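Student: Here you go, one structure.
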Amino acid sequence: MSKINVNVENVSGVQGFLFHTDGKESYGYRAFINGVEIGIKDIETVQGFQQIIPSINISKSDVEAIRKAMKK
C-alpha cells in the first residue's frame, strides 16, 4: 500500500484554503493529497482535516457558517 501524504501545500506551493462562492452559497475546503488538489464539500471532512492538521485553523464561527450554508 502506498503512503498517503495529506497536507495543505502541494509541490508548487499553492496552499489549501476555505472558499466561498457568491450567488448560490457554496462553502468548502481545498487541500492536497500526494500533491493532487482535492475539493472537499462535507463539513465533517473539513473538521477531520482540522483535527489532523491543526494549522488549518478554522474558527468555530466559520465552521458554524459553513454548516448552515451546507444545509440549504
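Numbering starts at 1 and runs along the chain as it is shown here.
Each Cβ is built from the backbone N, Cα and C atoms, and glycine gets one as well.
From Swiss-Prot, for reference:
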type	residues	note
MUTAGEN	Tyr29 to His	190-fold decrease in enzymatic activity of PlyC holoenzyme
MUTAGEN	Glu37 to Ala, Gly, His, Asn, Pro or Val	Complete loss of enzymatic activity of PlyC holoenzyme
MUTAGEN	Glu37 to Asp	No effect on enzymatic activity of PlyC holoenzyme
MUTAGEN	Lys60 to Glu	90% loss of cell-wall binding and enzymatic activity of PlyC holoenzyme
MUTAGEN	Lys60 to His	Complete loss of enzymatic activity of PlyC holoenzyme
MUTAGEN	Arg67 to Lys	3790-fold decrease in enzymatic activity of PlyC holoenzyme
Student: Please report the DSSP secondary structure of Lys60 (mutagenesis position), reduced to three states.
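Tutor: The residue in question, Lys60 (mutagenesis position), is helix (DSSP, three-state).
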Student: Ten-angstrom check, please: count other Cβ atoms within 10 Å of the Cβ of Lys60 (mutagenesis position), all chains counted.
Tutor: 7
